[in-house]
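One mutagenesis experiment catalogued in Swiss-Prot, V129 to M, is accompanied by this note: In sobir1-8; suppresses BIR1 (bir1-1) disruption phenotype. Annotation of the published mutagenesis S329 to N in Swiss-Prot: In sobir1-4; suppresses BIR1 (bir1-1) disruption phenotype; the original residue is retained in the structure shown. Residues annotated as domain 'Protein kinase' in Swiss-Prot, with sequence analysis given as evidence: 347-641. As annotated by Swiss-Prot, ATP binding site applies to I353, G354, R355, G356, G357, C358, G359, E360, V361, K377, with the evidence given as sequence analysis. Quoting Swiss-Prot on the mutagenesis of G356 to R: In sobir1-7; suppresses BIR1 (bir1-1) disruption phenotype. The note that Swiss-Prot attaches to the published mutagenesis K377 to E is: Loss of kinase activity. While the structure shown retains the original residue, Swiss-Prot records the mutagenesis experiment E407 to K with this note: In evr-2; loss of kinase activity. Per Swiss-Prot, mutagenesis R417 to W is noted as: In sobir1-9; suppresses BIR1 (bir1-1) disruption phenotype. According to Swiss-Prot, the mutagenesis experiment N455 to D carries the following note: In sobir1-10; suppresses BIR1 (bir1-1) disruption phenotype. Residues or ranges marked as active site, proton acceptor in Swiss-Prot (evidence: sequence analysis): D489. The annotation that Swiss-Prot gives for the mutagenesis experiment G557 to R reads: In sobir1-5; suppresses BIR1 (bir1-1) disruption phenotype. Quoting Swiss-Prot on the mutagenesis of E575 to K: In sobir1-2; suppresses BIR1 (bir1-1) disruption phenotype. According to Swiss-Prot, the mutagenesis experiment R626 to K carries the following note: In sobir1-6; suppresses BIR1 (bir1-1) disruption phenotype.
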Amino acid sequence: MAVPTGSANLFLRPLILAVLSFLLLSSFVSSVEWLDIDSSDLKALQVIETELGVNSQRSSASDVNPCGRRGVFCERRHSATTGEYVLRVTRLVYRSRSLTGTISPVIGMLSELKELTLSNNQLVNAVPVDILSCKQLEVLDLRKNRFSGQIPGNFSSLSRLRILDLSSNKLSGNLNFLKNLRNLENLSVANNLFSGKIPEQIVSFHNLRFFDFSGNRYLEGPAPVMSSIKLQTSPHQTRHILAETPTSSPTNKPNNSTTSKAPKGAPKPGKLKKKKKKSKKKKVAAWILGFVVGAIGGTISGFVFSVLFKLIIQAIRGSEKPPGPSIFSPLIKKAEDLAFLENEEALASLEIIGRGGCGEVFKAELPGSNGKIIAVKKVIQPPKDADELTDEDSKFLNKKMRQIRSEINTVGHIRHRNLLPLLAHVSRPECHYLVYEYMEKGSLQDILTDVQAGNQELMWPARHKIALGIAAGLEYLHMDHNPRIIHRDLKPANVLLDDDMEARISDFGLAKAMPDAVTHITTSHVAGTVGYIAPEFYQTHKFTDKCDIYSFGVILGILVIGKLPSDEFFQHTDEMSLIKWMRNIITSENPSLAIDPKLMDQGFDEQMLLVLKIACYCTLDDPKQRPNSKDVRTMLSQIKH
């Protein structure tokens with residue numbers, strides 16, 4: 001049956017364009033989903049998931065895009081081989097999946113892997129030595145499984161590890177593999193079969209906020225420094241990629257079996273026969289065209305609907321475009337001055353002046369400010385796995401983000417000569433950028449380290465000035481600001497010094513504003529840093545202003561003694577801690593033994609002993625007996641040179 005040429009051309013042109021558009025769109029989507037994924041990662045992932053037992057839980061439909069699967073997260077990386085960008089597997093999160101397999105040695109092929117979370121399964125056998133090839137690994141969470149055997153001896157080569165949880169398994173051997181993991185923040189090896197002594201090096205891990213060695217009956221001796229800590233980690237939250245929404249493809253099925261009859265008494269066709277045949281052909285062509293166009297239109301509509309549906313879900317789950325920057329200082333004239341924080345290449349070119357649990361601190365020149373230098377602190381805020389988000393979770397996260405912005409807004413408007421001013425805040429889905437004034441002298445911890453190494457001098461008048469400045473800043477936060485702000489992590493690393501050696505307390509208000517950020521607190525909402533935490537916190541888990549006073553007392557002791565709580569010196573004393581050693585020396589026949597030898601015989605011994613007594617007063621075990629920040633500032637101000 002022929003279709004009239006004119007009509008066919010009229011209808012087929014838009015049809016051909018629609019088909020071509022659909023095919024181009026399909027090929028584009030396919031290239032995004034497949035062509036940019038690193039082939040070696042794909043092969044490794046296939047083996048890893050098979051041996052873990054993940055594949056048995058997955059339908060064939062989920063194999064379309066490995067980076068869109070539940071638990072598999074990828075990031076763009078530049079390939080040195082091809083010179084192009086590829087997707088690399090950076091996180092594998094298979095918690096609570098009832099897995100009963102093993103970790104494949106192929107895990108070592110994932111050279112960009114930053115997180116491996118397999119908690120709460122029934123996985124068995126040993127942790128393969130091949131995991132040592134994952135040099136980028138930062139999070140290893142294997143708790144609540146049935147792993148056995150010993151941890152590989154060269155485990156310390158995973159120097160980037162921040163979170164290590166091996167608890168509730170059947171692992172054995174000694175703990176020497178922990179010796180050089182100096183970037184650890186959260187550590188738990190509880191409820192295993194480990195034996196031997198706990199490595200003394202752990203006390204020098206400055207980033208360590210939390211550790212748990214309990215439940216290992218064969219371990220010998222106490223835990224270093226803070227042997228009473230018995231905390232439990234909570235699941236480490238990770239970044240996510242929203243799962244693909246299935247595309248629907250409705251089709252239309254027109255009824256083309258209709259017939260017509262001539263009215264009774266109507267004339268016979270005669271000369272109208274050819275016209276009727278042409279009319280019939282047009283109707284058939286229209287029916288066929290309608291069927292094809294309807295089918296293709298339905299398919300395209302279904303595809304578009306699925307994309308829109310996905311975008312709506314992302315918006316509901318808090319993945320909407322982040323708000324613009326909050327600016328708190330006239331130094332930053334417009335939001336565009338902070339646009340470089342959205343540029344990965346621009347950030348990569350900045351000088352890194354510090355690294356910690358929260359991420360990195362960059363030194364940058366503020367655009368349009370005639371050379372004004374700023375410090376940009378990146379605070380990691382990993383979002384929850386999209387597959388685990390419920391509607392209630394989404395509402396909670398949205399409320400939480402509003403609360404974070406509100407808290408930071410409060411901090412941004414605080415101004416005091418002994419508090420480091422926050423200039424701006426830029427929020428991103430997975431991190432926060434906090435912009436501060438740049439302090440060229442660095443932190444008190446940096447200076448004390450240089451002094452101890454003999455590279456710098458810090459005489460007593462300068463130390464007293466620093467102590468008085470910290471006390472004044474605390475007094476403002478505790479007594480003068482409404483609402484009261486408790487620092488929660490006061491330590492030398494959070495005290496910066498300006499050009500006049502005036503103390504500036506940093507990071508105040510952040511521990512409350514961002515409790516899930518991996519900054520100065522653990523994921524179980526435990527605040528502070530080992531060596532500076534008030535003893536009552538381990539019983540009450542409540543942080544008060546008297547906890548800040550305790551931390552300040554430790555800093556006063558450091559300024560006089562010249563040693564940090566993590567110094568090996570205290571490990572060779574009977575007291576095993578700075579505070580206990582300080583108390584015993586100050587009540588001994590010769591309290592001057594507590595004074596830093598670099599400060600002796602300069603005529604300030606009496607003043608330093610007075611400050612040491614104030615330090616003991618601030619670190620009393622009973623928080624009710626400790627002074628408040630105003631009393632401390634008053635006592636220090638009465639000590640004259």
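Glycine is treated like the rest: Cβ placed from N, Cα and C.
Just so you know, the substitutions we noted aren't modelled in this structure.
In the three-state DSSP reading, V129 (mutagenesis position) counts as helix.
The recorded positions listed here are E407, D489, E575; among them, D489 has the most other Cβ atoms within 10 Å of its own Cβ. In the three-state DSSP scheme, E575 (mutagenesis position) is classed as coil. Taking every protein chain shown into account, S329, N455 are the mutagenesis positions, and of these the Cβ with the most other Cβ atoms within 10 Å belongs to S329. All protein chains shown were included, and the count of other CB atoms within 10 Å of the CB of V129 (mutagenesis position) stands at 14. Most Cβ neighbours within 10 Å among the recorded positions R355, K377, R417: this distinction goes to K377. For I353 (ATP binding site), other Cβ atoms within 10 Å of its Cβ number 17.
Neighbours of R626 (mutagenesis position), defined as other CB atoms within 10 A of its CB across all chains, total 23. Within the model, the domain 'Protein kinase' (347-641) carries an average pLDDT of 83. The secondary structure of E407 (mutagenesis position), as reduced to three states from DSSP, is helical. Taking the Cα atom of each, G557 (mutagenesis position) and E575 (mutagenesis position) are about 15 angstrom apart. Cα distances from E575 (mutagenesis position) to the recorded positions R355, V361, N455 are smallest for N455.
Taking K377 (mutagenesis position) as the reference point, the recorded positions whose C-alpha atoms are within 10 Å of its C-alpha, out of S329, V361, R417, N455, D489, R626, are V361.
For V361 (ATP binding site), the same-chain residues 6+ apart in sequence whose C-beta sits under 8 angstroms from its C-beta are I352, I353, G354, R355, A375, V376, K377, K378. Among the recorded positions V129, S329, E407, R417, D489, the residue whose Cα lies closest in space to that of R626 (mutagenesis position) is D489.
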